[in-house]
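> When I checked Swiss-Prot for this same protein, it listed these features:
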{"type": "ACT_SITE", "residues": "Lys80", "note": "active site, schiff-base intermediate with D-ribose 5-phosphate"}
{"type": "BINDING", "residues": "Asp23, Gly152, Gly214, Gly235, Ser236", "note": "D-ribose 5-phosphate binding site"}
{"type": "BINDING", "residues": "Arg164", "note": "D-glyceraldehyde 3-phosphate binding site"}
{"type": "MUTAGEN", "residues": "Glu116 to Ala", "note": "No effect"}
{"type": "MUTAGEN", "residues": "Lys117 to Ala", "note": "No activity"}
{"type": "MUTAGEN", "residues": "Arg164 to Ala", "note": "No pyridoxal 5'-phosphate synthesis activity. Retains ability to isomerize dihydroxyacetone phosphate to glyceraldehyde 3-phosphate"}
{"type": "MUTAGEN", "residues": "Lys240 to Ala", "note": "No effect"}
Amino acid sequence: MTGEDFKIKSGLAQMLKGGVIMDVVTPEQAKIAEKSGACAVMALESIPADMRKSGKVCRMSDPKMIKDIMNSVSIPVMAKVRIGHFVEAQIIEALEVDYIDESEVLTPADWTHHIEKDKFKVPFVCGAKDLGEALRRINEGAAMIRTKGEAGTGDVSEAVKHIRRITEEIKACQQLKSEDDIAKVAEEMRVPVSLLKDVLEKGKLPVVNFAAGGVATPADAALLMQLGCDGVFVGSGIFKSSNPVRLATAVVEATTHFDNPSKLLEVSSDLGELMGGVSIESISHASNGVRLSEIGW
């Protein structure tokens, strides 16, 4: 997290505030997302729900596929790279995407190091499930944070847990009385004292913080906005439903009018069959289940 480059990159991410970012796997889906009012799309070859089932190593998408989506819409396009895989990031940056997501949804390439994002011109998005994780990613140069949630499940509870935890930890740290106490917490979080102080003074992260992971309905999106998120990522929920066009528009409307119950009632009606999903509690380590939110450090 350094100087003017970071200000520019975090400023670009600020432009997405209040919006919805949708996962898409084809140019046709990207066009649906754009028409529905999405502020950006995430181009990837498989949505998280399908990645969960495959059991395969998940890598960055084919650059040609990403380029085809970039050529199909006028809104910003994001693409995912594996945690720690700075060469995938170099390739995606050369493709001139608008944002890169260093994502726990893909199979990590490095189990001890995240990408040094300050070395790139393109803004990075990273997931976090608590304040320390968010600040470590920001210190590496992330211009945007999202809750990890539990991607591909349609179960919003992990995303709710993560945004509540970050908010509560900021409030708790604001109660610290001495410089020594603040320094101790910063050391425990493995971040500079100056970064933690900046958060405590502002009462929020220095970058936008979107909700992600398990968002499947307009009500889910509005819930996370009311809990303090700056916007919403929607992955598997849209195109695993029976009426993606209607649902995509409804989620955008709910994100915009998140504090208007009458509008939320209107956009939540007659949506067709929603994503079936998988409950968080059914993903057990005993049965070799993998919780994607636990990937990262």
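The first residue you see is number 1, and the count goes up from there.
Note that Cβ sites are derived from N, Cα and C of the backbone, with glycine treated the same way.
Substitutions noted, but not modelled.
These figures come from a predicted structure and were not determined experimentally.
Help me picture where these features are in the structure shown.
Within the same chain, the residues at least 6 positions away from Lys80 (active site, schiff-base intermediate with D-ribose 5-phosphate) whose Cβ sits under 8 Å from its Cβ are Met42, Leu44, Met60, Ser61, Ile100, Asp101, Glu102, Ser103, Val105, Leu106, listed in sequence order.
The 10 Å shell around the Cβ of Gly214 (D-ribose 5-phosphate binding site) contains 32 further Cβ atoms across the protein chains shown.
Of all the Cβ atoms in the protein chains shown, 13 others lie within 10 Å of the Cβ of Arg164 (mutagenesis position).
Around the Cβ of Glu116 (mutagenesis position), a 10 Å sphere holds 12 further Cβ atoms from the protein chains shown.
If you take the C-beta of Lys117 (mutagenesis position) and look for same-chain residues 6 or more apart in sequence within under 8 angstroms, you find Glu102, Phe124, Cys126, Arg137, Glu140, Gly141, Ala142, Ala143.
When secondary structure is read from DSSP and collapsed to three states, Arg164 (mutagenesis position) falls in the helix class.
Taken residue by residue with DSSP, Lys240 (mutagenesis position) is part of neither helix nor strand, so it is coil.
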> Spatially speaking, which of the recorded positions Glu116, Gly214, Gly235, Ser236, Lys240 is closest to Arg164 (mutagenesis position)? Use C-alpha to C-alpha, please.
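The smallest Cα gap between Arg164 (mutagenesis position) and any of the recorded positions is with Gly214.
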> For Gly235 (D-ribose 5-phosphate binding site) and Glu116 (mutagenesis position), determine the Cα separation and express it in whole Å.
26
> Counting other Cβ atoms within 10 Å of each Cβ, which of the binding-site residues Gly152, Gly235 scores lowest?
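Each of the binding-site residues Gly152, Gly235 was scored; lowest Cβ tally within 10 Å is Gly152.
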> Given the D-ribose 5-phosphate binding site residues Asp23, Gly152, Gly214, Gly235, Ser236 in the record, what is the largest Cα to Cα distance, rounded to whole Å?
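Greatest Cα separation within the listed binding residues comes to 12 Å.
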> Taking 10 A as the limit, how many CB atoms besides its own sit near the CB of Asp23 (D-ribose 5-phosphate binding site)?
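For Asp23 (D-ribose 5-phosphate binding site), the 10 Å Cβ neighbour count is 27.
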